[in-house]
Amino acid sequence: MLVELAITLLVIALFIHLRPTLSAKSKSLRHLPNPPSPKPRLPFVGHLHLLDKPLLHYSLIDLSKRYGPLYSLYFGSMPTVVASTPELFKLFLQTHEASSFNTRFQTSAIRRLTYDNSVAMVPFGPYWKFIRKLIMNDLLNATTVNKLRPLRSQEIRKVLRVMAQSAESQVPLNVTEELLKWTNSTISRMMLGEAEEIRDIARDVLKIFGEYSLTDFIWPLKKLKVGQYEKRIDDIFNRFDPVIERVIKKRQEIRKKRKERNGEIEEGEQSVVFLDTLLDFAEDETMEIKITKEQIKGLVVDFFSAGTDSTAVATDWALSELINNPRVFQKAREEIDAVVGKDRLVDEADVQNLPYIRSIVKETFRMHPPLPVVKRKCVQECEVDGYVIPEGALILFNVWAVGRDPKYWDRPTEFRPERFLENVGEGDQAVDLRGQHFQLLPFGSGRRMCPGVNLATAGMATLLASVIQCFDLSVVGPQGKILKGNDAKVSMEERAGLTVPRAHNLICVPVARSSAVPKLFSS
């Protein structure tokens, strides 16, 4: 008893002794100012009334002109900090990420429709580390990705065959729609082993992920769950959950039959499916962290949200820029002809030998990042650039603004892929897309960077190269007629979404480069 009392008193004394040290950081931060902020801050809505542009990144640019590259707002009752330079990005996402900015902000739609288990959104901790390791080591490792290369090639050839049919019939093709089908089918087959059943409902999920509600930012409304937004979340969930449940059960039946055949794979059966790996982990009783069915469902949604809309939208932007910049289109075609030739279809393995194609991908992401505003959440009060960043604050990184800033890019409004090839001795590797160059962060940076960056960029580059190799694209105007001469331009107007797509679908009549083109992808 005396020993226990002595230990208790010792712990109390030690805490009292260390308390000034433990709280010194917090106390010192109290003397620091908050980042500049507009006045006044209105009741309930905070500064939401200042977001008066159709798209968030434009409103944030206007505010940064008045309040500087680092400023604070209130989105309803939520403190929000906006950063607009690569130097600030580095402080948040590298210097202080581990201690304060390792978690993302999620809306009520994302939380519900990922079963509160999105690896992209869950707090940094043991579960996140385990799942992230599983994704990198077991799903997106080089061996698995290479085994799935024929599948990805099949999906690209499907797109090319549709384009060839349009070219032959002279019927305009909704290229935007075909790109969404391509990415959705590719991810669905890799993730689930099938392409069709989940496609339509997945689009509804992605659409609402790109929306916000006042209930996400005004705390008295969060528990009420009123309005159409919350009803739509419930409706989508009630339609999506039975579909993904059926897909999982179907996969479990396939696995059961395969075990009865001692692991033998039937002819025509897909041998590598990400869902199989997740089910293997879920059924393994020796795993330190048990994966539940809800967590598997959340990961399925993660893969769709990360790999379908963003890649399709980026590819749509790239094709539109190529149409509007025929010099770039022709230069890319000359590179493909020189490296690949005209007798076979360009392949994913060729991309490493096509630096100009890779630079087109980078230039597209510079001008049209899939996430123009990257979001994080502050989990611990922190000092950044002489200002205090409060715990719980939403952090916004205006990636779009940096991509158009003349301070960091020469002639930033021009689509000029050559900029990535002008560093002598480094080539297009001088600036990469993996979060180490803070003036170009289309996939984020640090621990929360998109793990599928290599897969996404390789797929996008391969499809672009395939289209350039095989077709010219004649733009169809609103009246359904092919545009000629100076009028043959694609509108680059943006609209809101999970990513920021073009406001109008890309409608074209493909023109086969030669009569031999269909033979390149007929098999």
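Just so it is clear, glycine is given a Cβ too, placed from its N, Cα and C backbone atoms.
So, quick note: what you're seeing has the original residues, none of the substitutions.
Sequence annotations record features per position, and here Swiss-Prot assigns heme binding site to CYS450 based on similarity to another entry. In the three-state DSSP assignment, the secondary structure recorded for CYS450 (heme binding site) is coil. Neighbour count (other Cβ atoms within 10 Å of the Cβ, all protein chains): 21 for CYS450 (heme binding site).
One mutagenesis experiment catalogued in Swiss-Prot, ARG104 to Ala, is accompanied by this note: Total loss of catalytic activity. A sphere of 10 angstroms centred on the C-beta of ARG104 (mutagenesis position) encloses 20 other C-beta atoms.
GLN106 to Glu appears in Swiss-Prot as a mutagenesis experiment; the accompanying note says: No effect on catalytic activity. Counting every protein chain shown, the number of other Cβ atoms lying within 10 Å of the Cβ of GLN106 (mutagenesis position) is 19.
The Cβ of VAL119 (mutagenesis position) lies under 8 Å from the Cβ of TRP128, ILE131, ARG132, ILE135, GLY298, LEU299, ASP302, each on the same chain and at least six residues away in sequence. While the structure shown retains the original residue, Swiss-Prot records the mutagenesis experiment VAL119 to Leu with this note: No effect on catalytic activity.
Counting only same-chain residues six or more apart in sequence, the Cβ atoms lying under 8 angstroms from the Cβ of SER305 (mutagenesis position) belong to ALA120, VAL205, LEU206, PHE209, LEU498. The annotation that Swiss-Prot gives for the mutagenesis experiment SER305 to Thr reads: No effect on catalytic activity.
Counted within 10 Å of its Cβ, the other Cβ atoms near SER310 (mutagenesis position) come to 24, all protein chains included. In the three-state DSSP assignment, the secondary structure recorded for SER310 (mutagenesis position) is helix. Under mutagenesis, Swiss-Prot gives SER310 to Ala or Val with this note: Decreased intramolecular 1,2-aryl migration and increased production of 3-hydroxyflavanone and flavone.
Experimental mutagenesis is annotated in Swiss-Prot for SER310 to Thr, with the remark: Decreased intramolecular 1,2-aryl migration and increased production of 3-hydroxyflavanone and flavone. 5% activity and production of mainly 3-hydroxyflavanone; when associated with T-375. 0.1% activity and production of only flavone; when associated with V-371 and T-375.
Swiss-Prot lists LEU371 to Val among its mutagenesis entries, and the accompanying note reads: Total loss of catalytic activity. 5% activity and production of mainly 3-hydroxyflavanone; when associated with T-375. 0.1% activity and production of only flavone; when associated with T-310 and T-375. Annotation for LEU371 (mutagenesis position): spatial neighbours SER310, VAL399, PRO442, GLY444, THR499, criterion Cβ-Cβ under 8 Å with sequence separation of six or more.
The mutagenesis experiment LEU371 to Ile is recorded by Swiss-Prot, whose note states: Production of mainly 3-hydroxyflavanone; when associated with T-375.
In the three-state DSSP reading, LYS375 (mutagenesis position) counts as strand. For the published mutagenesis LYS375 to Thr, Swiss-Prot gives the following note: Loss of intramolecular 1,2-aryl migration and production of only 3-hydroxyflavanone. 5% activity and production of mainly 3-hydroxyflavanone; when associated with T-310; I-371 or V-371. 0.1% activity and production of only flavone; when associated with T-310 and V-371.
Cβ environment of LYS375 (mutagenesis position): ARG104, PHE105, LEU394, ILE395, LEU396, PHE397 lie under 8 Å away, each six or more residues apart in the same chain. Swiss-Prot gives this note for the published mutagenesis LYS375 to Ala or Arg: Loss of intramolecular 1,2-aryl migration and production of only 3-hydroxyflavanone.
A helical conformation is recorded for SER305 (mutagenesis position) in the three-state DSSP classification. Annotation note: VAL119 (mutagenesis position) sits in a coil segment as assigned by DSSP.
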